[in-house]
Every structure is written in C-alpha cells, then in structure tokens.
Amino acid sequence: MERDEEASGPMMEMCTNGGEETSNRRPIISGEPLDIEAYAALYKGRTKIMRLLFIANHCGGNHALQFDALRMAYDEIKKGENTQLFREVVNKIGNRLGEKYGMDLAWCEAVDRRAEQKKVKLENELSSYRTNLIKESIRMGYNDFGDFYYACGMLGDAFKNYIRTRDYCTTTKHIIHMCMNAILVSIEMGQFTHVTSYVNKAEQNPETLEPMVNAKLRCASGLAHLELKKYKLAARKFLDVNPELGNSYNEVIAPQDIATYGGLCALASFDRSELKQKVIDNINFRNFLELVPDVRELINDFYSSRYASCLEYLASLKSNLLLDIHLHDHVDTLYDQIRKKALIQYTLPFVSVDLSRMADAFKTSVSGLEKELEALITDNQIQARIDSHNKILYARHADQRNATFQKVLQMGNEFDRDVRAMLLRANLLKHEYHARSARKL
C-alpha cells in the first residue's frame, strides 16, 4: 500500500468541524514582517504544521523566523500521532533550539505502541462488522481507519479507506461526508484533480447541501483551480464563498486566505467591469476583504487608476505571499498579469503618453518601460507605437469620426434602396400591372 508519511495533525473530524475559534482575527497578510504566531493561530491540525514547515524551508536567511516556525511545528506535532514527521523535524532542528526541542524517543515509542494497539482494535471491529454485513457499521469502520491513518501521516492509506466507505453509503449525507474527507486528504497530498472530482461529486445534489458545506466546497474548488493556474475560475469560486464560513474550515484555509487568493486572482484575470461588479460591489466578499486591508486597498487603487499606490501594496505584500504554501508558486505569474493589465489600462484613455511620467507612475526606468510596452504591442494587447527618440507612446485609436461617416453613408444607401423598392411596388399595384407567364400551347 502506498504511504505518505510527511505530516499529521491531531485526530479531527474531517467533514463537519465547526471551527472552535470564533474570534475575528486581524490581518496577518500585510506589508509588515510575518507575525508567525498570529499566522499559525489561523489554522489547526495538519495544515498548521505543514504551513509552519513550509515557512521554515522558504524563509531564506531569516534564522529567527525559521527557528520560531520549527519550534511551533515541534510543539504542534507532539499533540498528534505522527512520529515519522516528528523525527524529520528534530533532524531539521539539529540541536539548534536546546534540549527541550531534541529527540524524545520515549514519546515516539509510546505513540507508536498506542497506534499499533489502536490499529489491531480497528481491524477486529471492522472484521466483525463485515461478518455481520451491517453496511452502516462497515462504513464507520472504514472511516475510522481513514481517521487513524490520517493522524499517523499515512495519507495514501487514509485516502483509500475513505474511498472504501463509498460502497456503504446509504444517504446523500454519507456521500458528502465521504467526499469532504477525500477532498481534505487530496489537498494535503497535492492531488488537485482528485479535489475537483470529489467536489463535483458532492455538488451533484446541490439542493441537499448545507450552506456551510457548500462554502467549504467552493474553497476547495478555488484551491484546485488556483493550483492548476486557472485564475479566473479560482477567483469566481473564492468570491462566492459565504462569509458565514468564518474559521470553520481552518483545517484547510483561513478567511484571510480567501480574501488574498480571491482578490489577487480577480485582479489578474477580471476586466474592469467584472472587477467592479464581482469584487468591489460584492457585499459578501467585502467581509473577507475587511480582514486583509492591504489587499482591499490595492484592489481599490487598481480600479481607481492609482497604480503607484497599487504597486507599492503589491511589493510590500510579496515577501509574505511567497511564504504561503498554496500561493508561492503563483505570485510572480499573478503579479506579472496584474502589472500588464495596469499598463494597458493606463494607456487606454490617451492619444499620447509621456513615457517619463508613465515610468514614474510604475516605479521603473524609461528603458524598462519601453521593453514592457514593446512586448504588449507585439502581442497586440496595446494598439500603439513608440517614439523612442522623444520617449512618447502614440495610440493607434480607430478613426471614430470616419467610421461614423461610413456607417451613416451605408445606412443612407440601404434606406434609399428600400424606399425605391417600395415606390416601385406601389406603382405596380396602382396600375394593376400583373406579370403573367405565357400559356403553353
């Protein structure tokens, strides 16, 4: 059997966790240095550990941040049952945090012993259920095995056992529970095609979905589209999440993440009217944006053509976004698309643009700006030409006046033709002129 022993969080209910923390946390994603304690408090279980380890592995030369992340990951792992990941973290720490954060063989042996005893107990129970052919008991037995393997960090085995419950589901609620478990493990394994598949399966009966479950499915679908670089689809999913979700899906995603992922994907993929209608005027999504003021302000600045301010917000956010386990691979692509859209939007209203002033607005050199504009012109995204000597961009707007004259002349000719045809018909009827075909002899 395949095993993934990377990580584990505490045993948890994977489908219907209600989110015990109801406090409205303040923004973590901002231009300030990452407050790792506040950031980690947004999550629970395995994703909390994996996010901390991701930060420890990607924080560059910031040893203080790395040590804090490793220390918190160590403490969190010891609340669970994943001894393999514990050993890996201890090796990563390498005696740099003192004896308190060293190898605890007694703990590992005790946890492994309890895990083996629990596994034997679950096997005996499942064998009994299968002998008695009680479908509901068999379903719960496989589900318990899935929970067990998930807690031990064996994600492949957890996934297989959750999927085995499918043959013993007797209600729509059971099927949704199975799908939510499969989605959770698939996200942790990075198998986002599986995520999409089980989201679609859970949504087959939308009238039976509870609002909270529906919100979780939209989050999972948004993450899948994000990982597959389908940014517009990802934005739509995140924008449709009900704000009542709150912290109830923090074994996967925090409300601040929904605002950040949804906002950046929308900026990169929506046109101006969509941005206004689906983001800025979206009352539900506004609740998420309030948790991340920097993202809210950069969206408003972009829409209001305050590009210098927008780009400053983006620059200040970048270092923290690169430490995000889901977003880090997409930051450069999203930023590039947002910048291109800003350049295009800046040039649209003008017949000519002073490249020096435009370069100041975009915090770049004139030569660098020229190269960016050349690429956009070559891709036919901007209809313009560059006067490199005088450093001016001249727009090639269509001649609206000439086009209007041509359209009027065409309409006039068509009207004249129709009137002449009607007059001819009226005269023929007036003089009772009827063309008859010649009779055959």
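Here the Cβ of each residue, glycine as well, is placed from N, Cα and C on the backbone.
At each noted position, the model has the original residue.
Under a cutoff of 8 A between CB atoms, and with a sequence separation of 6+ in the same chain, the neighbours of Gly222 (mutagenesis position) are Ala234, Ala235, Lys237, Phe238, Val241, Ile258, Tyr261, Gly262. Gly222 (mutagenesis position) falls within a helix when secondary structure is assigned with DSSP. Mutagenesis annotation in Swiss-Prot: Gly222 to Arg, described as In fus6-T236; abolishes the interaction with CSN2 and CSN4; the structure shown retains the original residue.
Taken from Swiss-Prot, the feature domain 'PCI' applies to 230-400, supported by sequence analysis.
In sequence order, Ala395 constitute the residues six or more apart from Phe350 (mutagenesis position) in its chain with CB-CB distances below 8 Å. Annotation of the mutagenesis experiment Phe350 to Ala in Swiss-Prot: Abolishes the interaction with CSN7.
Its Cβ placed at the centre, Met358 (mutagenesis position) has 21 other Cβ atoms within 10 Å. Under mutagenesis, Swiss-Prot gives Met358 to Gln with this note: No effect on the interaction with CSN7.
Among the mutagenesis experiments that Swiss-Prot reports, Leu373 to Asp is described with the note: Abolishes the interaction with CSN7. With a 10 A radius on its CB, Leu373 (mutagenesis position) counts 22 other CB atoms from all the protein chains.
One entry in Swiss-Prot concerns the mutagenesis experiment Ile377 to Asp. Its note says: No effect on the interaction with CSN7. Residues within less than 8 Å, Cβ to Cβ, of Ile377 (mutagenesis position) and separated from it by at least 6 positions along the same chain comprise Gln383, Ala384, Arg385, Ile386.
Reduced to three states, the DSSP call for Arg385 (mutagenesis position) is strand. Looking at Swiss-Prot, you'll find the mutagenesis Arg385 to Asp noted as follows: No effect on the interaction with CSN7.
Cα-Cα distance from Leu373 (mutagenesis position) to Met358 (mutagenesis position): 11 Å (rounded to the nearest whole number). The average pLDDT for the domain 'PCI' (230-400) in the predicted structure is 90. Ile377 (mutagenesis position) falls within a helical segment according to DSSP. When Cβ atoms from all protein chains are considered, those within 10 Å of Arg385 (mutagenesis position) total 13, not counting its own. In the three-state DSSP reading, Met358 (mutagenesis position) counts as helix.
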